[in-house]
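Engineer: What Swiss-Prot shows for this protein is this:
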- 9-265: domain 'Protein kinase' (DOMAIN)
- Leu15, Gly16, Glu17, Gly18, Ala19, Tyr20, Gly21, Glu22, Val23, Lys38: ATP binding site (BINDING)
- Lys54 to Ala: Abolishes interaction with CLSPN. Abrogates phosphorylation at S-344 and kinase activation during checkpoint signaling (MUTAGEN)
- Arg129 to Ala: Abolishes interaction with CLSPN, abrogates phosphorylation at S-344 and abolishes kinase activity (MUTAGEN)
- Asp130: active site, proton acceptor (ACT_SITE)
- Asn135 to Ala: Abolishes kinase activity; no effect on interaction with CLSPN (MUTAGEN)
- Asp148 to Ala: Abolishes kinase activity (MUTAGEN)
- Thr314 to Glu: Impairs autoinhibition by the AIR domain; when associated with E-344; E-356 and E-365 (MUTAGEN)
- Ser344 to Ala: Abrogates phosphorylation and activation during checkpoint signaling; when associated with A-314; A-356 and A-365 (MUTAGEN)
- Ser344 to Glu: Impairs autoinhibition by the AIR domain; when associated with E-314; E-356 and E-365 (MUTAGEN)
- Ser356 to Glu: Impairs autoinhibition by the AIR domain; when associated with E-314; E-344 and E-365 (MUTAGEN)
- Ser356 to Asp: Impairs autoinhibition by the AIR domain; when associated with D-314; D-344 and D-365 (MUTAGEN)
- Ser365 to Glu: Impairs autoinhibition by the AIR domain; when associated with E-314; E-344 and E-356 (MUTAGEN)
- Ser365 to Ala: Abrogates phosphorylation and activation during checkpoint signaling; when associated with A-314; A-344 and A-356 (MUTAGEN)
- Ser365 to Asp: Impairs autoinhibition by the AIR domain; when associated with D-314; D-344 and D-356 (MUTAGEN)
Amino acid sequence: MAVPFVEDWDLVQTLGEGAYGEVQLAVNRKTEEAVAVKIVDMTRAADCPENIKKEICINRMLSHTNIVRFYGHRREGNIQYLFLEYCRGGELFDRIEPDVGMPEQDAQKFFQQLIAGVEYLHSIGITHRDIKPENLLLDERDQLKISDFGLATVFRHNGKERLLNKMCGTLPYVAPELIKSRAFHADPVDVWSCGIVLTAMLAGELPWDQPNEVCQEYCDWKEKNHYLTPWKKISATPLALLCKMLTENPQSRITIPDIKKDRWFTEIIKKGLKRSRVISGGSSDSSVLCKQIRSDIDISHFSHSEEKTALSSTQPEPRTALATWDSNSSYIDNLVQGKGISFSQPACPDNMLLNSQLIGTPGSSQNVWQRLVKRMTRFFTKVNAESSYSNLMDTCEKMGYVLKKSCANEVTLSTTDRRNNKLIFKVNLVEMEDRILLDFRLSKGDGLEFKRHFLKIKKKMDAVVAVQKVLPDT
């Protein structure tokens, strides 16, 4: 059964882990409303209390359709609880096909929503400083939501702007001035990161490891070698916008008002449109040039600031979907302000999903699916639970993964990706009536690398994979 949290609320599923704690899905037994609960252990690090206090203050300032909604917080002893929207659509990276990207029409839609959210943040003097696909969530209507304000800061107050000097973010997404300069303006840094996200959506890969002279791919970009990957996969109109967004000099970089006037940003792209451009120039070895998206690169050794370098070194906790209830409802008040939190945490809350009291109709698998985060990394098997489990373990062991049985029906897989970065993901075996579901969830590392590994495992297990489509639609 689900674990009681506050009166009428149960913790039913783990959504993600982070450096200081985890995010759980809380569901109201009476209304079936869902909220993401970020549970932070304040004793994990000396700077944790101050960082969480800052994150809460910034979240309180935010109110925009493209920003994950913050409902409130409460503290019990050394545990801090943050209550946020539950975004059932999952993370943006899950919509990006490795080395391919996504349809240009979809990329444009998500990019427009991203720019709307970033424009709002800048209008109230806040910079995010860690924009990447893993921090961009989707609700049930595919509305993009910017999440994770752990590295965000205020750069303008009462009309007075300050320069930033803190080296933070995720290396492939950071602007070059963060590496080169001791002080820099906030706005252009977020614009640069948005450009890298757009590149990932259109090409399914990142352009470089880091934006400096030691990276050949970045030097090629500055030399305008657009016949190389990933640029050769991007049509001329969006590439022209990227050239303006990924301009090395921040003073020459395009601003958000001008992005909104750009031809590609404003044009109506027909569904299914496939465009190509004539490419001239030399050839390249794509296996050498391919730069996968990853989010766990340590950039501390680049810091030249007196401020402590802030790293985004783990898979961000998924927050997340636009709530339909009144934010002043007694149910939310009870969750945020109520008494009697149960501190008995389940050993493996993911496995309690099917037995939770949140299910409105006993035995209804559809209600279960309505509470699952939308992901493409899951499949049904056509064998029983025991055979599914043994097949998974045998396959992953042969493929060289480090296996750890976390608890009943959950396995943690660890490996290194093609760039020698740590990759950890969990596999839950879920029994649904006469069906067995293998649900893969990224815990730490790069989203696209995780998807590559999932596809390889699925292919190896092809003999037991069912052709039945997994709900909800992906």
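Even glycines carry a Cβ here, placed using N, Cα and C.
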Engineer: With the ATP site defined by the record as Leu15, Gly16, Glu17, Gly18, Ala19, Tyr20, Gly21, Glu22, Val23, Lys38, how many Å span the farthest pair of C-alpha atoms?
Structural biologist: 14
Engineer: Mean pLDDT for the domain 'Protein kinase' (9-265), rounded to an integer?
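Structural biologist: Across the residues of the domain 'Protein kinase' (9-265) the model's pLDDT averages 93 on the 0 to 100 scale.
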Engineer: Please give me the recorded positions out of Val23, Lys54, Asp148 that lie within 10 Å of Asp130 (active site, proton acceptor), comparing Cα atoms only.
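Structural biologist: Close recorded positions: Asp148.
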Engineer: Rounded to the nearest Å, what's the C-alpha distance separating Asn135 (mutagenesis position) and Ala19 (ATP binding site)? Just drop the number here, would you?
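Structural biologist: Given the Cα positions, Asn135 (mutagenesis position) is 15 Å from Ala19 (ATP binding site).
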Engineer: Could you tell me which of these binding-site residues, Leu15, Ala19, Val23, has the fewest other Cβ atoms within 10 Å of its Cβ?
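Structural biologist: Relative to the other binding-site residues in Leu15, Ala19, Val23, Ala19 has the fewest Cβ atoms within 10 Å.
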Engineer: Highest Cβ count within 10 Å among the mutagenesis positions Lys54, Arg129: which residue is it?
Structural biologist: Arg129
Engineer: Considering only the binding-site residues Leu15, Glu17, Ala19, Val23, which residue has the minimal Cα-Cα separation from Arg129 (mutagenesis position)?
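Structural biologist: Going through Leu15, Glu17, Ala19, Val23 one by one, the closest to Arg129 (mutagenesis position) is Ala19.
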Engineer: Within 10 Å of Asp148 (mutagenesis position) (Cα-Cα), which of the recorded positions Leu15, Glu17, Ala19, Gly21, Val23, Lys54?
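Structural biologist: Final answer: none.
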Engineer: I'd like the number of other C-beta atoms within 10 A of the C-beta of Asp148 (mutagenesis position), please.
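Structural biologist: If we count other Cβ atoms within 10 Å of Asp148 (mutagenesis position), we arrive at 24.
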Engineer: If you measure Gly21 (ATP binding site) to Lys54 (mutagenesis position) at Cα, how many Å is it?
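Structural biologist: On Cα coordinates alone, these residues lie 17 Å apart.
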Engineer: Can you tell me the three-state DSSP label for Arg129 (mutagenesis position)?
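Structural biologist: The three-state answer is coil.
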Engineer: Spatially speaking, which of the binding-site residues Leu15, Glu17, Ala19, Val23 is closest to Lys54 (mutagenesis position)? Use C-alpha to C-alpha, please.
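Structural biologist: Minimum Cα distance from Lys54 (mutagenesis position) across Leu15, Glu17, Ala19, Val23 lands on Ala19.
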